[in-house]
Amino acid sequence: MVDAITEFVVGKIGNYLIEEASMFMAVKEDLEELKTELTCIHGYLKDVEAREREDEVSKEWSKLVLDFAYDVEDVLDTYHLKLEERSQRRGLRRLTNKIGRKMDAYSIVDDIRILKRRILDITRKRETYGIGGLKEPQGGGNTSSLRVRQLRRARSVDQEEVVVGLEDDAKILLEKLLDYEEKNRFIISIFGMGGLGKTALARKLYNSRDVKERFEYRAWTYVSQEYKTGDILMRIIRSLGMTSGEELEKIRKFAEEELEVYLYGLLEGKKYLVVVDDIWEREAWDSLKRALPCNHEGSRVIITTRIKAVAEGVDGRFYAHKLRFLTFEESWELFEQRAFRNIQRKDEDLLKTGKEMVQKCRGLPLCIVVLAGLLSRKTPSEWNDVCNSLWRRLKDDSIHVAPIVFDLSFKELRHESKLCFLYLSIFPEDYEIDLEKLIHLLVAEGFIQGDEEMMMEDVARYYIEELIDRSLLEAVRRERGKVMSCRIHDLLRDVAIKKSKELNFVNVYNDHVAQHSSTTCRREVVHHQFKRYSSEKRKNKRMRSFLYFGEFDHLVGLDFETLKLLRVLDFGSLWLPFKINGDLIHLRYLGIDGNSINDFDIAAIISKLRFLQTLFVSDNYFIEETIDLRKLTSLRHVIGNFFGGLLIGDVANLQTLTSISFDSWNKLKPELLINLRDLGISEMSRSKERRVHVSWASLTKLESLRVLKLATPTEVHLSLESEEAVRSMDVISRSLESVTLVGITFEEDPMPFLQKMPRLEDLILLSCNYSGKMSVSEQGFGRLRKLDLLMRSLDELQIEEEAMPNLIELEISVSKRETKLIIPNRLRAFGQIYC
């Protein structure tokens, strides 16, 4: 486990040697020697892992190595900080820089020599403790792209959630959901121990076509052990999709009772389905039920819980359904579907070994799929190694195999994937994790290395998808064939928290207690109120990351003058001070909730963060002042509503730019944005005299663009047949996967052009107008998976029988109700049509 940290630090030394070309020779030589020694120590750590040495001596030695690796990182980051602070000085003070740099070099040489003495002591103790048999680090020397290619070969194709052994349960519960004679609000409780598949069964019901057709209003929310009723109510309101973004920001400030009244009003008189996943206390249901009308529309509520008393403790009409363990035959079927993906020939010995291990899983689906994910990447001969490892740890039948399987699966991960898994411990229980945000955080932390073939974000996505493929992480939402959000099962989250604690990796604070508290921990995370955290007044100068997931609160007690090594700041809903003191040279990620900005001098602060990679400002805030990003040449993602002007320089690595005004976009130099993948251009002015101009020529350089959104509250006339548009769109259409157009009035039918885009998977036309007929030919939209046409006006829409062969989601709504629709019946079955 410690090997993940040491390999990360070894990589950091290597990167530092490359980046600091002007480094003094003495510093360079000492660092190279230190890197060699730490690489060697890393090999012995791998040996400790491989031999499964868990004696106190090995643990003590591993702890020495862990502390040493962290101290190496501190020395490097502090030295880099001093160099950057000197490089920013101007005027006469520059004359002293040369002397200062030499003094800094002498200082780090002294620090490194102390570290070298320590590593010699660590080596002597290794020999004394008898830790030998050097094992080379796995994947050493491979480039990121090569490791990803190896992962890609081992990955399965996109797999829908497999539900084995629950077919009868699903049939019974579906009948309860669709019972037309039951007009009252009816509650279905699914209960059983963790890992049995309660959430999987509930999701199967929630996503079934019959349920979608029956319930126009559906919502899903998680509860968990540490819940706030107001948060749960807000999640239900958001999930229903009945409330505008502007309205959502208003009701975020409501008290709990006001939210109850608001949600009740939304659902009154409607046939709804609400899934409340993972309830631990009856009080949680008592807090929610007042907001869910007991109407006579045939509404339903599904509850999942581990506790029988909670399942049967709901009032009103209900049905409690207990999930059972899988039979051996069902267990083997589930295992076979996942474990044999890369094995062509299954001999008798292999089958026997597999069945012995599956038997030990005792019918627990989560244990079975994690075991299958572990074995699916191994050769038949390696199956015996896993089996032997299980037997060594299972001293008697009273020990459950699940924790052992989870631990083995973690140990088999590459160090990058281990760091990704550990990082999942920062998120609250049952939290739906936005995958793009997770990727941006992992890159900002320095855990991911790219190369000339692959961007760091692509590498990070593959490591996360490896966790999904191994069933260590669950995909929740997909778009365009990609995972967009994920969730970690609470049993696996417990594993991540336990290992993070052992590695001094994360401090997590909640209302009750810090799950792990240390003044030298790298990351500090607050899940609920900030007051408890700030009241302890700890000073952790080694902190690299601070993240806040709690409710609205004031930021007090964080002294940024002493936190100069910070790489990640995600303030969440904290009310920010007027300014942040200190030069945060190492900062790579800054996340801000718009409701918390107030007098925060966002423009002045952002412009100083020269090495920032990701700037995220939540979409509930419109930045109307000009933001100067010209010195921020490392930017990769700029996310927010920047309508006051955005000054951008040479940012070749910029991949995300959402959203800026049309005027700001037209002033940029798109030829510098060669890696831009996601672009959002929006106009906020509602003036009818205001004419918005789309410069199509500005898009011709964006050959990497995948997602394009153009939005305006005023009517913008758009032609896709002008010479400029045709020339520009011919370039970007080759890469586009998603197009969203809002408030556009088309001068001609856009479909003949849009349907030819070879990679287009999502098309959304919202509040658009076209006075004519839209036609989709038989060969049109070959890869399209989602089509939303929410038009203000449209005379006619015709889709030929063979068009859109891959469509799985369809919604058509036209305010002008006399629209003529000619749509194949097979497509009508995929969605909702209101015309």
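For all residues, glycine too, the Cβ spot is worked out from N, Cα and C.
Keep in mind the model shows the original residues, not the substituted ones.
For GLY192, MET193, GLY194, GLY195, LEU196, GLY197, LYS198, THR199, the entry in Swiss-Prot reads ATP binding site. Taken residue by residue with DSSP, LYS198 (ATP binding site) is part of a helix. The Cβ of LYS198 (ATP binding site) has ILE190, PHE191, GLY192, ASP277, ASP278, THR304, THR305, ARG306, LEU323 as same-chain neighbours under 8 Å, each 6 or more residues away in sequence.
According to Swiss-Prot, the domain 'NB-ARC' annotation covers 144-453. For the domain 'NB-ARC' (144-453), the mean pLDDT of the prediction comes to 88.
For ARG113 (variant position), the same-chain residues 6+ apart in sequence whose C-beta sits under 8 angstroms from its C-beta are ASP30. Record note (Swiss-Prot) on the natural variant ARG113 to Lys: In strain: cv. Nd-1.
Of all the Cβ atoms in the protein chains shown, 11 others lie within 10 Å of the Cβ of GLU167 (variant position). For the natural variant GLU167 to Ala, the note given by Swiss-Prot reads: In strain: cv. Nd-1.
For the naturally occurring variant GLU256 to Asp, Swiss-Prot gives the following note: In strain: cv. RLD. In the three-state DSSP assignment, the secondary structure recorded for GLU256 (variant position) is helix. Sequence-distant neighbours of GLU256 (variant position) (same chain, 6+ residues apart, CB-CB distance under 8 A): THR229, GLY230, LEU233, SER287.
Taking the Cβ of TYR264 (variant position) as reference, residues of its chain lying under 8 Å away and at least six apart in sequence are, in sequence order, ARG290, ALA291, LEU292, PRO293. Taken residue by residue with DSSP, TYR264 (variant position) is part of a helix. Record note (Swiss-Prot) on the natural variant TYR264 to His: In strain: cv. Nd-1 and cv. RLD.
Record note (Swiss-Prot) on the natural variant ASP286 to Glu: In strain: cv. Nd-1 and cv. RLD. For ASP286 (variant position), no same-chain residue lying six or more positions away in sequence has a CB closer than 8 A to its CB.
Close to LYS346 (variant position) in the fold, though at least 6 residues off in sequence, lie PHE340, each with a CB less than 8 Å from its CB. Under its natural variant annotations, Swiss-Prot gives LYS346 to Asn the following note: In strain: cv. RLD.
Contacts of LEU435 (variant position) defined by a Cβ separation under 8 A and a same-chain sequence distance of 6+ are given as ARG461, ILE464, LYS482, VAL483, MET484, SER485, CYS486, in order along the sequence. What Swiss-Prot says about the natural variant LEU435 to Val is this: In strain: cv. RLD.
The Cβ of HIS440 (variant position) has GLU457, TYR589, GLN613, THR614, PHE616, ARG636, HIS637 as same-chain neighbours under 8 Å, each 6 or more residues away in sequence. Under the three-state DSSP scheme, HIS440 (variant position) falls in the helix class. In Swiss-Prot, a natural variant is listed as HIS440 to Arg, annotated with the note In strain: cv. Nd-1 and cv. RLD.
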Original post:
Around the ATP site (GLY192, MET193, GLY194, GLY195, LEU196, GLY197, LYS198, THR199), what further same-chain residues have their C-beta within 8 angstroms of the site's C-beta centre?
Top reply: THR304, ARG306, LEU323, PRO365, LEU366
Original post:
Are there any residues in the same chain, six or more apart in sequence, whose C-beta is under 8 angstroms from the C-beta of GLY194 (ATP binding site), and if so which?
Top reply: ARG306, LEU366, HIS489, ASP490, LEU491
Original post:
Quick one: what's DSSP say for GLU167 (variant position), helix, strand or coil?
Top reply: helix
Original post:
Which of the three DSSP-derived classes (helix, strand, coil) applies to LYS346 (variant position)?
Top reply: coil
Original post:
Where the distance is taken from Cα to Cα, which of the binding-site residues MET193, GLY195, GLY197, THR199 turns out closest to GLU167 (variant position)?
Top reply: GLY197
Original post:
If you skip the near sequence neighbours and keep only those at least six away, which residues in the chain come within under 8 angstroms of GLY195 (ATP binding site), Cβ to Cβ?
Top reply: LEU364, PRO365, LEU366, CYS367, ALA402, HIS489, LEU491
Original post:
How many neighbouring Cβ atoms, not counting its own, are there within 10 Å of the Cβ of MET193 (ATP binding site)?
Top reply: 13
Subject >> Largest tally of Cβ atoms lying within 10 Å of a Cβ, found at which of the binding-site residues GLY192, GLY197 >> reply: GLY197
Original post:
Helix, strand or coil at ARG113 (variant position), per DSSP?
Top reply: helix
**OP:** Measuring CB to CB from LEU196 (ATP binding site), give everything in the same chain under 8 Å that is also at least six residues away in sequence.
**Re:** LEU323, ARG324, PHE325, LEU364, PRO365, LEU366
